[in-house]
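Following: one structure in structure tokens, then a few remarks.
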Amino acid sequence: MSVGRRRIKLLGILMMANVFIYFIMEVSKSSSQEKNGKGEVIIPKEKFWKISTPPEAYWNREQEKLNRQYNPILSMLTNQTGEAGRLSNISHLNYCEPDLRVTSVVTGFNNLPDRFKDFLLYLRCRNYSLLIDQPDKCAKKPFLLLAIKSLTPHFARRQAIRESWGQESNAGNQTVVRVFLLGQTPPEDNHPDLSDMLKFESEKHQDILMWNYRDTFFNLSLKEVLFLRWVSTSCPDTEFVFKGDDDVFVNTHHILNYLNSLSKTKAKDLFIGDVIHNAGPHRDKKLKYYIPEVVYSGLYPPYAGGGGFLYSGHLALRLYHITDQVHLYPIDDVYTGMCLQKLGLVPEKHKGFRTFDIEEKNKNNICSYVDLMLVHSRKPQEMIDIWSQLQSAHLKC
């Protein structure tokens, strides 16, 4: 077939295709007009995207404002409604003067317990410096960083951890390092002055990180942010992080075996622990985890119990960067769950984490600990005893 005939045939096919498309569009248009009755374009009565009604609870309301700052569409809508000016003076992180605005915008502020007043007044402050640092802790790229939340008076707990599951090691090019995370314990919180003892402990063991903020239960989420900042600057190459309390027993060997079994894909955004779903704030004022309705409303995202959890160093860096987009919350494990949710991640439940302990009948059976990663809670001497038994060459389970 000549080139000319091929071109004529191709043009014929294209013309037929155009006629077919035109026919389909006309049929579709006719059908739409019949359904509309008048053949007019239907215009929605309301805006497709509009700013939702602000929540009544203070934390939710402030978080909504923060969401608008970091969402380009919501930010644009905020500018259009003239609300940007009202947000500009209250949106800064690291603002460490008391935010007296909360005294008038939080319903019943004066009737709240003092711990809530302090938390709300200084909600935006994260600008705390290190008083004790370990800048060379991660000089050798750690495989596992053990980060343990502690308080200054807990000398016995820290020493028990050093002698048991928190031992630093460098076996098979897999370095395990340890840091304890502390804030200040001032006399007004009924703590004795233990600064000299802590200084001696830090100089001897080189494993204390201490910031100049008030170390209280409600400031544990602040401790989380400050620790993640330290990781990002002083330990960015650690492959994995275990973060837990100083009253837990951890089977470090089992954790290392588990981590070595992971694929690169699984390890990248690893976050495992004793995960809690569909939980919400407690409203009983007598409970440790009480949160008033005026502070927070709604359910919590999935979160791992704060006794301890395990995650990748890669995710630690991602978590730090996302903390700017999530206001501090009085409960640190919930706060971490909020940050994970912001990243579009869900923590994974692992049966080896027992933050609510094991059955009473199994507590004295050493074989019950072989396949566990964490048990909460254990006293210092119990940590040492369990660890010693697990290391026995005569152990048979």
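Glycine too: its Cβ is placed from the backbone N, Cα and C atoms.
The model shown is predicted, which means the values in this text are computed figures rather than measured ones.
In Swiss-Prot, a mutagenesis experiment is listed as Asp245 to Ala, annotated with the note Loss of enzymatic activity, no loss of B3GNT8-binding. In the three-state DSSP scheme, Asp245 (mutagenesis position) falls into the strand class.
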Q. 10 Å Cβ neighbour count around Asp245 (mutagenesis position)?
A. 19
